[in-house]
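The annotation domain 'Tyrosine-protein phosphatase' is assigned in Swiss-Prot to 85-256. Here the residue is the original one, while Swiss-Prot reports the published mutagenesis Cys189 to Ser with the comment Abolishes enzyme activity. According to Swiss-Prot, the feature active site, phosphocysteine intermediate maps to Cys189.
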Amino acid sequence: MAIVFPFQLEKKLISITSDRDQISMSIPEVSSHDSCLNDCHSVNSEEQAKPVCCLELNAHKDGIKVVDTSNDASTFSNSPLVPDNFGVVYPGIIYRSACPRASNFNFLESLHIRTIISLRQEEYSEEDLHYFTKHHINYYHIAMPGSKHRKNDCISSSSNPDISDVDDLVRKTLQLLLNKENWPVLLHCSRGKHRTGIVIGCLRALMNWPVGNRLQEYISFSHPKEREVDEEYIQNFSSDPSLKSSLNDLKRYISDSSSELADVVLSSESPTVQAATVNETCRSPGS
């Protein structure tokens with residue numbers, strides 16, 4: 001029998017149903033006239049809360065990995081509130097997704113997103129940029145080239161100008177993600193698969209995740225269109241001292257936080273987190 005845990009993201013009530021190693025996250029449906037910031041009532045039926053994804057929580061000594069393992073991937077992406085391919089990198093700190101639409105902005109507001117980092121080539125519309133300004137959201141546009149046309153045999157070559165450019169953009173993005181002044185932050189590209197997957201894979205490398213776990217997470221968001229060139233980049237990513245020093249704030253928050261990050265029994269040998277070890281409250285830094 002499944003166990004239901006209320007999972008509070010600020011004022012947005014999300015119920016999580018656990019069945020062994022998987023959890024299904026349900027978000028109360030909100031009409032176009034309702035605000036995601038309003039207090040939500042308890043979920044009492046399937047009509048009141050439609051599951052939008054199935055998640056698998058994997059733990060490592062440095063954090064939690066949340067992976068969409070839905071049998072029907074469209075269930076998650078069709079939610080009117082949640083951006084496509086949405087994922088939690090570190091609760092209350094770093095999130096990932098495909099490019100959010102205007103219909104997703106209320107959900108992002110409920111997470112108290114302070115910064116949005118876009119890796120797309122395309123710019124947001126003037127209307128969207130005005131929304132960011134109005135709601136005091138920092139916005140960074142890092143036009144990272146896609147990996148679709150790059151050759152596998154040159155992905156690790158520092159002499160290749162395309163790869164050198166990607167290296168520089170990845171490091172700039174990681175610096176923004178690790179800057180606590182930007183938290184909570186949403187990272188996205190067009191579909192939240194490849195460019196976003198590369199950056200998050202490199203972040204996991206900084207946090208000493210095993211290569212296999214990094215690749216598993218990348219594939220879970222990009223399947224069935226995972227790219228060997230991306231996987232090779234994640235495998236071969238090498239850090240530098242400036243990035244290592246920027247990890248201190250993130251590691252400090254993870255170790256000191258009273259949110260679920262501090263309450264999960266973390267073990268790299270047993271990566272699955274049992275639902276009973278997850279604290280009910282996920283808060284933003286400083287809340």
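Note that Cβ sites are derived from N, Cα and C of the backbone, with glycine treated the same way.
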Intrachain C-beta neighbours of Cys189 (mutagenesis position), sequence separation six or more, cut-off 8 angstroms: Ala98, Cys99, Ser118, Leu119, Arg120, Met144, Arg195, Thr196
Model confidence over the domain 'Tyrosine-protein phosphatase' (85-256), averaged pLDDT: 90
